[in-house]
Each structure stands twice: as C-alpha cells, then as structure tokens.
Amino acid sequence: MGFLKLLSTSLATLAVVNAGKLLTANDGDEVVPSSYIVVMNDGVSTAQFETHRNWAANVHARTRSLKGGESGPGKHFDINGMKGYSASFDDRTVKDIASDPTVKYVEPDMVVNATANVVQRNAPSWGLSRISSKKSGATDYVYDSTAGEGIVIYGVDTGIDIGHADFGGRAEWGTNTADNDDTDGNGHGTHTASTAAGSKFGVAKKASVVAVKVLGADGSGTNSQVIAGMDWAVKDSKSRGATGKSVMNMSLGGAYSRAMNDAAANVVRSGVFLSVAAGNEAQDASNSSPASAPNVCTIAASTNSDGSASFTNFGSVVDLYAPGKDITAAYPGGGSKTLSGTSMAAPHVAGAAAYLMALEGVTSDKACARIVELAISSISSAPSGTTSKLLYNGINAQ
C-alpha cells in the first residue's frame with residue numbers, strides 16, 4: 001500500500017534508560033547502526049546549542065579510535081525552538097552525550113521504507129467527487145474557484161515530478177535530505193502531491209507545491225532525514241511570509257518515535273498545518289509516529305462505499321477519514337496511477353486545508369478543527385473508538 005513506514009516487527013513504545021534521556025529501540029526495530037537523534041532541552045539558546053555541538057565533536061574525537069567509522073555530529077535542526085541534530089557516535093560517546101544536562105533525550109535513528117503499493121489498472125478515481133457531496137455516488141467534484149490559491153503545500157515524501165502537466169507550473173523543488181538526485185524515482189511523492197493540488201486529480205487546484213525529498217527512489221530513508229526536511233520546510237514557510245498559510249503533507253510514518261512526534265508538534269506550533277497518514281497496519285494509530293503526535297491531523301482511509309478500509313489504522317488519535325482506496329493521481333513521466341493506502345487519504349485533507357485557508361481565511365492552527373467540523377458522519381464500519389467522520393469540503397452539493 002502507499003503508506004511509507006518505518007520497517008519494524010514491533011511498534012512497542014521505546015524503553016527509557018539512563019535517567020530517562022537515552023532511549024533504546026526494541027528488538028526488531030531497524031535502527032541505523034551507531035546513528036542517533038539528539039534533542040536539546042526546551043529553552044536552550046543558540047549559543048548553548050553551538051557550545052554543546054562543539055563539545056560533542058570533541059568528545060567524539062577522543063573516543064572514535066575505539067571503534068572507528070563514526071562521523072560525529074551531523075545535520076542540525078531548529079523547528080520552532082526544538083533544537084537538535086543527527087549524529088554518528090560510538091557507544092561510549094553517546095552515553096557521554098546523554099549525560100549532558102542541556103540534552104533532553106537521545107534516540108536511535110531508524111530506517112524508513114515504503115510499503116508495496118496496491119495498483120488497480122485503469123480504475124476510476126472517486127475521491128474528489130466524494131469529498132464535495134454529502135451522499136456517496138456523486139460523479140462531479142464541486143468546489144469554489146479560489147481552489148487553494150495563495151497557499152503553499154509542502155510534500156514531505158520521495159520528491160515530486162515538478163514538470164508533470166498536472167501541476168501546471170505550480171510545483172517547485174525545495175530541498176533534498178535523502179540523496180543527490182533531485183527527482184522522484186519512486187512515484188509516491190508525485191502521486192500524493194497530485195492528490196493534494198493537481199490541476200486534474202487534486203483538491204486544491206491553484207495551490208503552490210514544494211517538493212521536500214526525504215526518501216530515496218527505493219522509498220528508504222531515516223527519521224533524521226525526515227526531520228531535516230520538516231525543519232527546512234518550516235524555515236522556508238517563514239521566509240515566504242506564509243506562516244499560517246502553509247500546509248505540510250506527510251504520507252509516511254512508522255514505529256513510535258519521540259523525536260518524530262516532537263518535531264511534528266513543533267511544525268504545527270510554527271504555523272504549518274500538518275496532515276499525516278494514520279498507517280496501513282490495521283492497528284491502533286497511537287503506536288505510530290507521526291500519526292500519534294499532538295495537534296497533527298491524522299487521517300484514516302475510506303472506501304468508495306463509505307467503509308473503513310481493511311488496511312487502515314484506527315483509534316482515538318484519528319481525526320477523520322478521507323478517500324484512500326483506489327485513488328488515481330499523477331505519476332512520474334507524465335502519466336497517472338491508481339494506488340491505495342492512508343498515504344492517499346492524507347493529501348485529500350492537505351488539499352482541503354489549503355482550500356479552506358484560501359476560501360475562508362482559516363489559519364493553519366484552526367484548519368484541522370474546521371475540517372472536522374465540516375466532515376460528515378458517513379463511515380459505517382469504523383472500529384470501536386474511532387470517529388465516523390468523513391472529509392467534506394463544505395460546498396452545497398448533493
């Protein structure tokens with residue numbers, strides 16, 4: 001399915017050791033050897049942060065001869081005051097790092113992979129018509145002509161084929177934290193961006209789209225790469241003067257990660273709406289990140305008969321459902337493809353957020369609540385404890 005996840009056999013919560021600061025992955029979680037995400041205490045100043053990073057580099061330099069190969073502090077981030085960095089350390093050094101009183105916690109970096117896509121050849125796409133009608137079976141997508149104009153959508157994914165005709169020149173390349181290839185060699189990112197803002201396949205047909213590549217052509221990456229992309233997008237939104245008028249779609253996730261959840265929460269606090277796929281494991285989404293992060297809009301997948309998709313995650317952290325089974329959208333090379341997954345559901349909501357921001361002037365911090373307010377109670381088979389709300393754009397269509 002289209003959901004991008006952390007490859008693991010267990011989604012149990014990370015155990016906490018070393019006075020609550022050095023987190024350890026459970027057996028079965030696929031960690032990057034000797035690689036970590038270091039998160040600083042709230043309120044640490046830029047000067048204190050730089051002092052710590054210099055100290056960490058010196059500590060690492062003194063101990064790396066014990067094992068070799070580790071590179072020390074790497075990319076750093078500052079997401080709305082959440083400061084930290086990714087690093088490659090030996091065991092002795094990481095314990096020293098965790099003991100620093102300015103460090104909040106250290107978490108192992110983990111691998112991110114794409115799950116297999118479910119493809120139905122030449123299947124019709126029904127998602128757009130469904131979100132503009134209070135009843136199932138509609139064939140037309142009805143929307144206001146503002147169509148997300150003036151709103152920026154960041155696609156944090158495998159990249160975007162920005163030259164695809166479905167974007168009509170509204171897509172641009174932002175950054176790449178995954179590799180040195182500024183293309184979408186996977187297709188997932190182009191599909192999700194098209195669902196959010198494509199001229200033919202998208203919800204917000206006039207919104208701008210920015211590619212934030214955090215996963216490679218094979219759909220693989222790390223939490224640290226994803227967080228680096230989120231950090232870049234928040235800073236770019238501020239530089240554009242688009243705070244409160246920006247949307248981020250993350251059709252990815254996996255095993256619970258405190259660092260990922262903290263980063264996601266800070267994205268929202270910074271003034272960027274964040275739509276997140278609930279996951280495709282048919283389990284409680286509270287076990288997944290960033291689906292379980294506070295203040296994000298967590299989206300489950302529905303079918304064209306208003307059922308809860310068999311694969312979708314569920315539970316109290318789900319804010320609403322959106323179409324996620326057999327969704328057709330743009331694909332690299334100028335064509336289109338039909339895919340299924342909560343990855344397909346989340347960008348419907350990202351597009352709806354951009355649509356309502358342009359139409360009603362809703363700010364990013366209020367967008368999820370407004371979307372839930374407009375949603376209709378149509379999901380007949382929602383698991384116990386899960387909302388029955390389905391995305392609706394509020395247009396007066398039947």
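For all residues, glycine too, the Cβ spot is worked out from N, Cα and C.
For H188 (among others), the entry in Swiss-Prot reads active site, charge relay system. H188 (active site, charge relay system) falls within a helix when secondary structure is assigned with DSSP.
The active site, charge relay system annotation in Swiss-Prot covers S343 (among others) and rests on sequence analysis. The number of other CB atoms found within 10 A of the CB of S343 (active site, charge relay system), across every protein chain shown, is 35.
What Swiss-Prot lists as domain 'Inhibitor I9' is 35-113, and the listing cites sequence analysis. For the domain 'Inhibitor I9' (35-113), the number of residues in each DSSP class (helix H, G, I; strand E, B; coil) is 30 helix, 32 strand, 17 coil.
The domain 'Peptidase S8' feature in Swiss-Prot is assigned to 125-398; the stated evidence is sequence analysis.
Its Cβ taken as reference, H164 (mutagenesis position) is surrounded by 22 other Cβ atoms within 10 Å in the chains shown. Among the mutagenesis entries in Swiss-Prot is H164 to M, noted as: Reduced IgE-binding. Significantly reduced IgE-binding; when associated with M-167.
What Swiss-Prot says about the mutagenesis result for F167 to M is this: Reduced IgE-binding. Significantly reduced IgE-binding; when associated with M-164. The Cβ neighbour count for F167 (mutagenesis position), using a 10 Å radius over every protein chain in view, is 25.
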| task | By CA-CA distance, flag whichever of H164, F167, S343 among the recorded positions is nearest to H188 (active site, charge relay system). | result | S343
| field | Pairwise CA distance, H164 (mutagenesis position) versus S343 (active site, charge relay system), rounded so that it is a whole Å | value | 20
| field | Other CB atoms, at most 10 A from the CB of H188 (active site, charge relay system) | value | 30
